[in-house]
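Record features, source Swiss-Prot:
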type	residues	note
MUTAGEN	Asn132 to Cys	2-fold decrease in kcat for 4-methylumbelliferyl heptanoate and loss of phopholipase A activity; when associated with C-288
MUTAGEN	Ser175 to Ala	Loss of activity for both short- and long-chain substrates
ACT_SITE	Ser175	active site, nucleophile
MUTAGEN	Asp268 to Ala	Loss of activity for both short- and long-chain substrates
ACT_SITE	Asp268	active site
MUTAGEN	Asn288 to Cys	2-fold decrease in kcat for 4-methylumbelliferyl heptanoate and loss of phopholipase A activity; when associated with C-132
MUTAGEN	His299 to Ala	Loss of activity for both short- and long-chain substrates
ACT_SITE	His299	active site, proton donor/acceptor
Amino acid sequence: MAKNSRRKRHRILAWIAAGAMASVVALVIVAVVIMLRGAESPPSAVPPGVLPPGPTPAHPHKPRPAFQDASCPDVQMISVPGTWESSPQQNPLNPVQFPKALLLKVTGPIAQQFAPARVQTYTVAYTAQFHNPLTTDNQMSYNDSRAEGTRAMVAAMTDMNNRCPLTSYVLIGFSQGAVIAGDVASDIGNGRGPVDEDLVLGVTLIADGRRQQGVGNQVPPSPRGEGAEITLHEVPVLSGLGLTMTGPRPGGFGALDGRTNEICAQGDLICAAPAQAFSPANLPTTLNTLAGGAGQPVHAMYATPEFWNSDGEPATEWTLNWAHQLIENAPHPKHR
């Protein structure tokens, strides 16, 4: 009797051990799946808290109708201006408030070259400012300005995509606007953006503060160095000043890598900063350079061939010709 009881106890213990081992195996499998999913879906390029969290890390392509409304343009060209070249009061469809804004040299001619039914040029209206925390300039902080611009760009694309699901997109940005457009392009290319990646015809970023060697198409002449946000990523004091330097974009541009162009001039410390370009010990100079100030005439000259040109074309003309070709060859969705 005692022998039977011992056998029974051993059997129960064996079952318990087997169950525990199965639980461990299941936990390992779950951990591996989570790790693999994490590798497939890198975190958003947009700083935390700027956009509401999506329902899933990456979404599949949305179903599309065969037709869209007759009021929908075939293409929407979204332009994100640089610091001090936009405001929330600006009319996105008629941006006359800042007549010297760099990207008007692209969107203006495009609007003249194509009918409104073919392309809508949309300039993101946001508080494009950069507060120097060592001064009393009453400007919005870079973090808040960038967040506002990102939300405005995502809202514009989301609205257009909801109303016109067959419309394609061309994205351009300059300086702070290049960071914003690049972040949104990164999210789109990695399956987290406001539209599906196959709807984006192309992206061009001029003087991108998150420019990184080997990521996107570096349009020659392309200098060495990387964006200031990468060079200064490890300087935590800047975050406390409203100047978070976000480092490389996780996942790069994903599926949009081959469709994303980076234009940067030699000597522009915003997009081509050598490793020792900024001195955290000399904070005033660093902040002034980030604001496009000291030693930065290069940053303001992309409409001229003086510091950057491709076969004599300045950055704005190169971007205009590139965009014109994309729009000319873009799909012609059916309308009802």
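For all residues, glycine too, the Cβ spot is worked out from N, Cα and C.
These numbers come from a predicted model, not from an experiment.
For the mutagenesis positions listed here (Asn132, Ser175), the lowest count of other CB atoms within 10 A around the CB belongs to Asn132. Around His299 (mutagenesis position), taking its Cβ as the centre, 24 other Cβ atoms fall within 10 Å, counting all chains.
Comparing Cα positions, Ser175 (mutagenesis position) lies closest to His299 out of the mutagenesis positions Asn132, Asp268, His299. Geometry remark: His299 (mutagenesis position) versus Asn132 (mutagenesis position), CA distance 18 Å. In the three-state DSSP assignment, the secondary structure recorded for Ser175 (mutagenesis position) is coil.
Counting every protein chain shown, the number of other Cβ atoms lying within 10 Å of the Cβ of Asp268 (mutagenesis position) is 28.
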